[in-house]
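Working notes for the structure below.
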Amino acid sequence: MFAEAAKTTRPCGMAEFKEKPEAPTEQLDVACGQENLPVGAWPPGAAPAPFQYTPDHVVGPGADIDPTQITFPGCICVKTPCLPGTCSCLRHGENYDDNSCLRDIGSGGKYAEPVFECNVLCRCSDHCRNRVVQKGLQFHFQVFKTHKKGWGLRTLEFIPKGRFVCEYAGEVLGFSEVQRRIHLQTKSDSNYIIAIREHVYNGQVMETFVDPTYIGNIGRFLNHSCEPNLLMIPVRIDSMVPKLALFAAKDIVPEEELSYDYSGRYLNLTVSEDKERLDHGKLRKPCYCGAKSCTAFLPFDSSLYCPVEKSNISCGNEKEPSMCGSAPSVFPSCKRLTLETMKMMLDKKQIRAIFLFEFKMGRKAAETTRNINNAFGPGTANERTVQWWFKKFCKGDESLEDEERSGRPSEVDNDQLRAIIEADPLTTTREVAEELNVNHSTVVRHLKQIGKVKKLDKWVPHELTENQKNRRFEVSSSLILRNHNEPFLDRIVTCDEKWILYDNRRRSAQWLDQEEAPKHFPKPILHPKKVMVTIWWSAAGLIHYSFLNPGETITSEKYAQEIDEMNQKLQRLQLALVNRKGPILLHDNARPHVAQPTLQKLNELGYEVLPHPPYSPDLLPTNYHVFKHLNNFLQGKRFHNQQDAENAFQEFVESQSTDFYATGINQLISRWQKCVDCNGSYFD
């Protein structure tokens, strides 16, 4: 990714015309389903070298702190929104505006205020404005093969300036492991390791090393640019280990390649960037970003190639190249400070001694908390803890020792907890708490740490027998093979019936004050009013739909009549399909669909019927695609009569584009494949 690039005359960051993304039938998801949105790859059929995908940091060799551990306390904003002055997470001011854009993201890249988001322990809602990076990807991206730079990443949507784009996630490493990996690299290897350096206290710098080479996310595909459109900001949420969040430094248009300055700067070049050979003899890798201000070489951090005792962090005014992927070196020469050093700088007695000193100086708990966190880093002191000790001092007790307590332990062994849960996934958290003799909240907290979440069993249409599973497997595998040898998806005509309820409202929970009474909701009647619709469509679009009259049911004669009407419309819409290729009907095995009058009509019209296994609505495009979107459209709507329901359905079908129908048909391939992968069982 870093090693190869090509000069070009197109605007910096824009793909060439021949690199314009197409719409392949099957889209590879580089993110393996672990992001909010799939991340495609281009050109069709190509894929990056395999790596283990993770949307968040994972602990790597030599790391001081596990990035998945929760180390920050939460705010207590329950009835009021999180605001500076009242929310402990916003002690440095607001981070985002009403549009979820980073505030004060100046064109000079001078954004230096610490960013702390509300975390899992905060009592504010999930809709809090201070929760942005933790929500993951909000735009569609595509990994694509560049002309000579290897793989890159581009957006398929417009991204406003200041919006969060993605993280640079990977293994969090110790400095010795970073040096070991870098010294093992050859000239042809790409370097993905990034070092973030943050000023902490008294000239000390806190460093975070991240390597997505083997375990990472889409951030590993970002290429360097001397005029980048992204800016990297360390954002802390649950842990002292920052998330390396990339924000749009300007408005980014669709199909524009995403890039950032590997040195961590933004349009803030230093001198001596044109030095080709470094002091220790290593050749700089050339930069071909195509920017007007291109420095000709990729950024480089010589400190990572030196022994630990000789490695110093350079001043911003020193003539020394910066790291390939590091934050700007704008701090004085200073001692290397790791996260673990930061945590261990003060033990309990030392920090309690500071509490006592501040108390005797007459300072308040809030002021004491601010002073300590400003001096030793965020999260060192908690205001409620300081208040507890101040109350103790007020009583004349100035002992700094812990009082003996007979309560339950606040920690559990995660391996033991995992073994209990995996042995019986149906066990409750309270049963686990009783078995381990800990509080219920302790079990919940540790379950989150080991990545366990509670999920209900998923409803399935039927409890399949082995014969039915085998039939699903055989049909799906045969259709995959047939389509591979002779594509036929564009010949498929599919249909199904659905009841549309007059009342589509659902009872839902509400956030209310404790003494406030909930709203009333009428109990559903046993036989609600409804109307049945039959819809026929293909990849080219809608063909025909009709509604049953009240009291009317679908019979084989009625269904044969529907086929006749559909065929007449199909001849007007897709005459070539009817006369030359021949349509292929895909429907389920309902009794009217397989009755003799229906089979005679299909034989008369020359329709082929595609094999379909019983109890398989997950393999019918009308069920998994059209009706799914129709249900979302109807949610919350209420109709007074059949005409209102018919008008709503007509509004739904008229709002869909041709691509909507093609997408539903094209999903058949992936669904057949999932069925094969699950040996005929239902799949998620």
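Note: Cβ is positioned from N, Cα and C throughout, glycine not excepted.
Keep in mind that this structure shows the original residues, not the substituted ones.
Counting only same-chain residues six or more apart in sequence, the Cβ atoms lying under 8 angstroms from the Cβ of CYS75 (Zn(2+) 1 binding site) belong to CYS82, CYS87, SER88, CYS89, CYS118, CYS122, ARG123, CYS124. Sequence annotations record features per position, and here Swiss-Prot assigns Zn(2+) 1 binding site to CYS75, CYS77, CYS82, CYS87.
The Zn(2+) 2 binding site annotation in Swiss-Prot covers CYS75, CYS89, CYS118, CYS122. Mapped onto three states, the DSSP output places CYS118 (Zn(2+) 2 binding site) in coil.
Of all Cβ atoms in the shown protein chains, 24 besides its own fall within 10 Å of the Cβ of ASN223 (mutagenesis position). As a published mutagenesis entry, ASN223 to Ser appears in Swiss-Prot alongside the note: Reduces activity in double-strand break repair.
A coil conformation is recorded for CYS289 (Zn(2+) 4 binding site) in the three-state DSSP classification, outside any helix or strand. Per Swiss-Prot, Zn(2+) 4 binding site is recorded for CYS226, CYS287, CYS289, CYS294.
The DSSP secondary structure for ASP261 (mutagenesis position) is coil. Annotation for ASP261 (mutagenesis position): spatial neighbours HIS224, SER225, CYS226, PRO228, PRO299, criterion Cβ-Cβ under 8 Å with sequence separation of six or more. Swiss-Prot lists ASP261 to Ser among its mutagenesis entries, and the accompanying note reads: Reduces activity in double-strand break repair.
One entry in Swiss-Prot concerns the mutagenesis experiment ARG445 to Ala. Its note says: Abolishes TIR-specific DNA-binding. Cβ neighbour count for ARG445 (mutagenesis position): 17 (other Cβ atoms within 10 Å of its Cβ, all protein chains included).
Mapped onto three states, the DSSP output places ASP588 (Mg(2+) binding site) in coil. Other Cβ atoms within 10 Å of the Cβ of ASP588 (Mg(2+) binding site) number 20 in total over all chains. Annotation comment: Swiss-Prot describes ASP496, ASP588 as Mg(2+) binding site.
When Cβ atoms from all protein chains are considered, those within 10 Å of ASP503 (mutagenesis position) total 16, not counting its own. Record note (Swiss-Prot) on the mutagenesis of ASP503 to Ser: Reduces activity in double-strand break repair.
Cβ neighbours of SER508 (mutagenesis position) (same chain, under 8 Å, six or more residues apart in sequence): none. Under DSSP, SER508 (mutagenesis position) is assigned to coil, being neither helix nor strand in the three-state scheme. Quoted from Swiss-Prot, the note on mutagenesis experiment SER508 to Ala is: Prevents phosphorylation. Impairs recruitment to damaged DNA and double-strand break repair. Impairs interaction with histone H3 and its methylation. Allows replication fork restart.
One entry in Swiss-Prot concerns the mutagenesis experiment ASN623 to Asp or Glu. Its note says: Loss of function in DNA repair. Altered DNA-binding properties. For ASN623 (mutagenesis position), the same-chain residues lying six or more positions away in sequence with a CB closer than 8 A to its CB are ASP496, PRO617. Secondary structure at ASN623 (mutagenesis position), as computed by DSSP, is helix.
Within 8 A of the CB centroid of the Zn(2+) 2 site residues CYS75, CYS89, CYS118, CYS122, the other residues of that chain are GLY74, CYS77, CYS82, CYS87, SER88, LEU90, PHE116, GLU117, ASN119, LEU121, ARG123, CYS124, CYS128, ASN130.
Around the Cβ of CYS82 (Zn(2+) 1 binding site), the number of neighbouring Cβ atoms within 10 Å comes to 23.
The DSSP secondary structure for ARG445 (mutagenesis position) is helix. Checked against CYS77 (Zn(2+) 1 binding site), the recorded positions ASN223, CYS289, CYS294, ASP503 differ in C-alpha distance, with ASP503 being the nearest. Counting other Cβ atoms within 10 Å of each Cβ, the lowest count among the binding-site residues CYS118, CYS226 belongs to CYS226. CYS87 (Zn(2+) 1 binding site) is surrounded by 21 other CB atoms, counting those within 10 A of its CB over all protein chains shown.
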